Amino acid sequence: MSKAFDLVIIGAGSGGLEAGWNAATLYKKRVAVVDVQTVHGPPFFAALGGTCVNVGCVPKKLMVTGAQYMDQLRESAGFGWEFDASTIKANWKTLIAAKNAAVLDINKSYEDMFKDTEGLEFFLGWGALEQKNVVTVREGADPKSKVKERLQAEHIIIATGSWPQMLKIPGIEHCISSNEAFYLEEPPRRVLTVGGGFISVEFAGIFNAYKPVGGKVTLCYRNNPILRGFDYTLRQELTKQLVANGIDIMTNENPSKIELNPDGSKHVTFESGKTLDVDVVMMAIGRLPRTGYLQLQTVGVNLTDKGAIQVDEFSRTNVPNIYAIGDVTGRIMLTPVAINEGASVVDTIFGSKPRKTDHTRVASAVFSIPPIGTCGLTEEEAAKSFEKVAVYLSCFTPLMHNISGSKYKKFVAKIITDHGDGTVVGVHLLGDSSPEIIQAVGICMKLNAKISDFYNTIGVHPTSAEELCSMRTPSHYYIKGEKMETLPDSSL
């Protein structure tokens, strides 16, 4: 016998849980949420809380925080701290155990949420579409596996997230993804992270801090520079600082084959013919929408050419009662975006009028060492979007690094404006506290702040953030897409 619900959600990640909670508490609807695992770890990794909580933002931030102590300990000597450096060692097992405990606490809090919230029910298993109003809960991902439950659904939200992409090359079975990296029993002595995106860059910093004596971290990327899609100035400066921190960066390189050495290490052959022996190869070449087990074809849900579920601005699919949110839509793969989409889509379904998520001016961060904070358009994007663009740029050594021994750690601040009216359309930061600073900047940009609002604001001294209140003169411009050091005519 099937159970009837106002809303069935496939996927218990950040977006799905937000949607379920709001529907049950704000609209008093009967809601079912389906997912394959309740607590973090193998075999399926993404449990209650989704990628972010289990194998993404949360554990990654904890591990990056741990990694930052390496530099802080070294730099403390400049501030008068004296200790025997030979007695200091990093304990990877302690880090992983603490990380696991913190994630488990969050998993348990979500379990309690289901127990304590009237109208909200969790089903353990693989959710798939049988009809446009019927979701099956199976024992496995295989559509032939045993059906545990059939759920009647007036409305359905698909929120199954994304999954690490792996290269299709010989020997890929000898590699791990970021999922497994969170559960390594020992820090790798020699490690190759494949990819130039934020996951690869962040793990390179983690591994570099915790590597055993004599270890080496290498990052390879098929293009140049790393972090495609981010501000070009920041990409270049971050590369310099990663190299200064001891990370090898191989650009315009991509593995073509992975072989297992007799001692268990990996022999990597690159497309250029170069080779490298490492203990661990971690693939971090991107993430793909997780749709394979959903049986979308049974009801004709359309996909994009990249395999994401196709939705409109209100997260509606082409099937009237079926919606999709978060990574599975291939829009902006960020947890706060999925949460906002989850809240918006529930308002659309059960509220008085449709509500959409604003995907513009979304602040985000890369928790590299040093970190990046970014919001809005890059230089290149702004030059294509506006007739006249002004770029304000500052690169300086933060006060602490004048005595920390790390003068190479520059702070970069860039403000990009529509020079027609002075509206700030992009802000990009590199350096300590950039992710914290950019959140406040995002609020300013949401309110359509102008460059004059920034420089007429009195800064907090001495901070790196105050630089945003001091930038009055553009470093260069773009006129109809052409870069110029000065304006050709004062009337512009």
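Along the chain as shown, residues are numbered 1 onward.
Each residue, glycine too, has its Cβ placed from N, Cα and C.
Predicted, not measured: the structure shown is a model, and the values here were computed from it.
Copied over from Swiss-Prot:
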type: MUTAGEN; residues: GLU18 to Ala; note: KM=266 uM for trypanothione
type: MUTAGEN; residues: TRP21 to Arg; note: KM=600 uM for trypanothione
type: BINDING; residues: 35-52; note: FAD binding site
type: MUTAGEN; residues: ALA343 to Arg; note: KM=9 uM for trypanothione
type: ACT_SITE; residues: HIS461; note: active site, proton acceptor
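In this structure, the CA atom of PHE44 (FAD binding site) is 48 Å away from the CA atom of the residue listed as 'active site, proton acceptor'. It is 9 Å from the Cα atom of TRP21 (mutagenesis position) to that of ALA343 (mutagenesis position). Residue pair GLY50 (FAD binding site) / ALA343 (mutagenesis position) shows a Cα separation of 16 Å. Counting in whole angstrom, GLY41 (FAD binding site) lies 44 from HIS461 (active site, proton acceptor) by their C-alpha atoms. Counting in whole angstrom, the residue listed as 'active site, proton acceptor' lies 46 from THR38 (FAD binding site) by their C-alpha atoms. Taken residue by residue with DSSP, ASP35 (FAD binding site) is part of a strand.
A Cα-Cα distance of 16 Å separates THR38 (FAD binding site) from GLU18 (mutagenesis position). In the structure shown, the C-beta of GLY50 has more C-beta neighbours within 10 angstroms than that of any other entry among the binding-site residues GLY41, GLY50.
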